[in-house]
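Listed in Swiss-Prot for this protein:
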type	residues	note
DOMAIN	1-110	domain 'STAS'
MUTAGEN	Ser55 to Asp	Absence of BtrW-catalyzed phosphorylation; binds BtrW 2-fold more than wild-type
MUTAGEN	Ser55 to Ala or Asp	Absence of BtrW-catalyzed phosphorylation; binds BtrW 2.5-fold more than wild-type
Amino acid sequence: MKLTMDKIDGMLIACLQGVVNSANAEQLEAELAAQVDKGERRVVLDLGRLDYISSAGLRVVLLVAKQLRQVQGELVLCELKPHVREVFEISGFLSIFPVANSREAAAAAFKTALPR
């Protein structure tokens, strides 16, 4: 798994590449949780380069979303490949999280206004 993060227009874009599984889920959780602890409130998970996500990876998504909700933050998923989207659909996650086709659409999916 490779994780790159960029701050764009008040959003943290976390781009996952490769495979998220039990071998690296803990690292991913720590890195994303640290960003929320530092004050990030709008997080976009760009999954366009993600090849596979296991149940351990899905757990991380849930935990980060919960952490964000506790601080009035939001999580939006974007650019899911068909086979990754299927995993999220089967798990019921598509009914829990906003999903966008692009980063631009993800920005529009946030419910709260950006702080001024």
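Just so it is clear, glycine is given a Cβ too, placed from its N, Cα and C backbone atoms.
Keep in mind that this structure shows the original residues, not the substituted ones.
In the three-state DSSP assignment, the secondary structure recorded for Ser55 (mutagenesis position) is helix. The number of other Cβ atoms within 10 Å of the Cβ belonging to Ser55 (mutagenesis position), over all protein chains shown, comes to 11.
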